[in-house]
Amino acid sequence: MSAFPDSMDQKFHNMTVNECFQSRSTVLQGQPFGGIPTVLVLNIILWVFVVLLYSFLRKAAWDYGRLALLIHNDSLTSLIYGEQSEKSSPSEVSLEAERRDRGFSSWFFNSLTMRDRDLINKCGDDARIYITFQYHLIIFVLILCIPSLGIILPVNYIGTVLDWNSHFGRTTIVNVSTESKFLWLHSLFAFLYFLINLAFMGHHCLGFVPKKSLHFTRTLMITYVPTEIQDPEIISKHFHEAYPGCVVTRVHFCYDVRNLIDLDDQRRHAMRGRLYYTAKAKKTGKVMIKTHPCSRLCFCKCWTCFKEVDAEQYYSELEEQLTDEFNAELNRVQLKRLDLIFVTFQDARTVRRIYDDYKYIHCGRHPKQSSVTTIVKNYHWRVAHAPHPKDIIWKHLSIRRFSWWTRFIAINTFLFFLFFFLTTPAIIINTIDIYNVTRPIEKLQSPIVTQFFPSVLLWAFTVTMPLLVYLSAFLEAHWTRSSQNLIIVHKCYIFLVFMVVILPSMGLTSLHVFLRWLFDIYYLEHATIRFQCVFLPDNGAFFINYVITAALLGTGMELMRLGSLCTYCTRLFLSKSEPERVHIRKNQATDFQFGREYAWMLNVFSVVMAYSITCPIIVPFGLLYLCMKHITDRYNMYYSYAPTKLNAQIHMAAVYQAIFAPLLGLFWMLFFSILRVGSLHSITLFSMSSLIISVVIAFSGVFLGKLRIAQRYEQPEEETETVFDVEPSSTTSTPTSLLYVATVLQEPELNLTPASSPARHTYGTINSQPEEGEEESGLRGFARELDSAQFQEGLEMEGQSH
């Protein structure tokens with residue numbers, strides 16, 4: 001196909017503009033230099049304001065006394081913006097860092113000068129992998145700035161398609177004539193960017209070895225076991241007969257413990273309240289409280305529901321009631337057995353042999369039989385390596401088969417329609433235009449209206465969407481936390497890329513247009529016009545403004561943590577007593593959400609890579625975002641979040657997504673070549689070939705990486721014991737939390753027996769109050785409970801992965 005002359009390029013460009021965007025649309029109207037200078041200045045001003053505001057709040061909340069801050073300080077700013085001293089004991093915080101952190105803005109400079117070693121010692125090995133990943137992206141984008149600004153940008157600018165008045169448009173690929181040989185540079189660099197990125201991700205993977213602790217255990221998880229089997233000896237007998245020499249050391253049955261876990265949480269909460277008010281009553285006398293959830297919002301004492309009651313008696317009676325309900329449910333749990341068991345064997349080779357025997361059972365292969373085969377029905381079993389006990393979400397094990405898949409499909413179908421069709425910012429603003437809401441401002445033609453507001457709106461949706469995905473993952477009821485986190489990583493990234501990059505880029509700016517594009521066969525005949533929307537200069541400016549907003553306003557708001565503030569305020573206003581508020585404060589020490597942060601960062605990285613060739617000015621702003629994101633994450637990981645231990649598969653998922661990002665740039669170049677120079681042009685053929693080669697290389701690299709890891713684990717394991725695989729006779733010192741039994745079933749009466757409750761003694765008994773030392777000891781144990789649980793869990797899981 002012959003190339004169009006420059007006049008045809010200009011005519012086609014004008015037709016595309018009129019077709020992609022309505023004349024009154026406030027989304028991507030043409031502005032001087034795309035409105036980028038205005039958006040940049042506004043974001044700098046807002047970033048400075050947010051940082052100064054955060055510095056003030058942080059200084060006002062500064063307190064080195066951890067216990068005083070947690071128990072006695074009711075300051076809202078202290079509870080939200082307090083330092084890591086809220087989450088760790090003073091011995092875990094560097095005294096030198098505290099001494100250097102006394103100035104108004106010293107926290108900012110400390111984040112810049114903080115050594116990686118200090119961050120890793122404080123936050124663990126996952127933090128090291130995360131910041132190393134950021135280092136690779138920063139260096140990669142820094143290298144991309146050289147050809148993007150030094151070669152591609154001048155080539156675009158010297159083009160002759162657009163007028164000299166089109167300042168921003170002249171920096172894009174639209175300004176390059178279809179007859180120009182310089183278009184070869186764009187295709188070559190798009191392929192080169194992919195290869196460089198692949199090399200950087202390969203180098204990053206050398207820095208850590210993904211490990212699955214489940215391959216180092218000698219425990220198998222077996223499903224579809226008949227629930228009528230109550231005797232573990234039947235399971236042991238089957239394995240002894242079917243696999244001679246096999247020694248079963250332990251068999252754990254699983255039960256439906258959803259209600260039991262909820263009751264246990266409630267009675268523990270009541271116990272905390274009783275301990276707190278018993279100790280307080282000894283010092284200050286009887287304490288009266290309001291028990292209605294909205295009592296903090298209403299000061300009226302005339303209503304019955306807002307009457308004050310004796311706090312100690314209220315929590316004592318509540319604890320007694322919940323303990324009775326718990327014990328009754330505990331007796332019923334034995335009748336709620338699930339068709340799932342955990343079987344631990346003596347040696348790892350036996351585990352490998354049994355696992356291989358059941359690996360292909362779904363393909364019609366029959367496993368070995370025994371004299372009890374008709375009872376255990378092992379031909380229906382599904383066998384897998386058992387995850388770490390601390391990784392299992394026990395209350396979700398009862399949701400299986402049809403119910404689980406129905407729930408999963410329904411939730412994700414709803415999210416699909418919500419994010420793809422309804423919440424794209426361009427769709428929302430165009431829908432507003434339909435109802436003439438924007439008519440009063442259509443004559444303003446202000447970059448603040450046409451560029452800054454849509455970019456802020458897009459950023460707001462990219463912040464809200466991962467939160468909804470994160471909450472939906474809990475509704476999906478995954479069996480393990482690792483699978484739940486992996487789902488969050490992949491879903492967030494896929495939804496973000498479609499919502500931010502693909503749909504708006506292709507000009508699908510209204511639900512009506514999308515449905516026509518999807519179903520109207522006559523409308524599809526004009527699909528060429530729609531795909532031209534990818535290469536409009538204003539389209540590139542919109543995404544540059546989005547990257548700028550994410551780099552400045554976005555990172556500033558990550559420091560503020562408004563989500564935590566809103567959550568805290570809601571929970572605080574609905575709390576009924578001081579113990580609940582103490583518990584809420586301690587719960588502010590949440591884990592750093594690596595999956596969510598990976599998705600946010602890689603979404604912006606994908607935007608940069610998609611437009612790095614067609615709109616090269618976006619690359620330095622992408623570098624700005626990565627640097628600002630890195631500094632913000634360093635601060636948040638060190639000061640604001642609790643240490644986190646993850647399955648390394650999450651880090652590998654981020655690597656795969658980063659490898660995918662440059663493919664968007666290759667897709668965009670292929671679309672441009674097909675639409676502008678024809679499907680049989682040599683540049684189009686080269687773009688298609690490079691895209692196919694890149695896809696093959698990417699998938700081959702992912703496949704070979706997974707195969708290499710799988711082969712490593714296929715090798716015979718060393719006879720290394722894990723703490724939950726040892727013989728029963730040697731588990732006297734084994735923590736019960738490391739057994740394949742739900743925690744609530746291990747020692748359900750620990751520290752919560754009805755005999756320890758004052759409610760059991762005060763009615764008709766004398767001298768039944770616990771000793772003061774006992775109460776204070778219980779209160780101290782309550783204060784330590786949340787502090788150590790998360791970090792200890794991370795240490796246990798880390799120990800299993802080595």
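Cβ coordinates are placed from backbone N, Cα and C, and glycine is handled just like the others.
Swiss-Prot lists Val39 to Cys or Lys among its mutagenesis entries, and the accompanying note reads: Increases calcium influx induced by hypo-osmotic stress. For Val39 (mutagenesis position), the count of additional Cβ atoms within 10 Å of its Cβ stands at 28 [all protein chains shown]. Val39 (mutagenesis position) carries a helical DSSP state (H, G or I).
Looking at Swiss-Prot, you'll find the mutagenesis Gln451 to Lys noted as follows: Increases calcium influx induced by hypo-osmotic stress.
As a published mutagenesis entry, Ser455 to Lys appears in Swiss-Prot alongside the note: Does not significantly affect calcium influx induced by hypo-osmotic stress.
Residue density at Phe542 (mutagenesis position): 27 other Cβ atoms are found within 10 A of its Cβ, drawing on all protein chains shown. Under the heading of mutagenesis, Swiss-Prot lists Phe542 to Ala and annotates it as follows: Increases calcium influx induced by hypo-osmotic stress.
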Which whole-number value in Å describes the distance between the Cα atoms of Val39 (mutagenesis position) and Phe542 (mutagenesis position)?
10
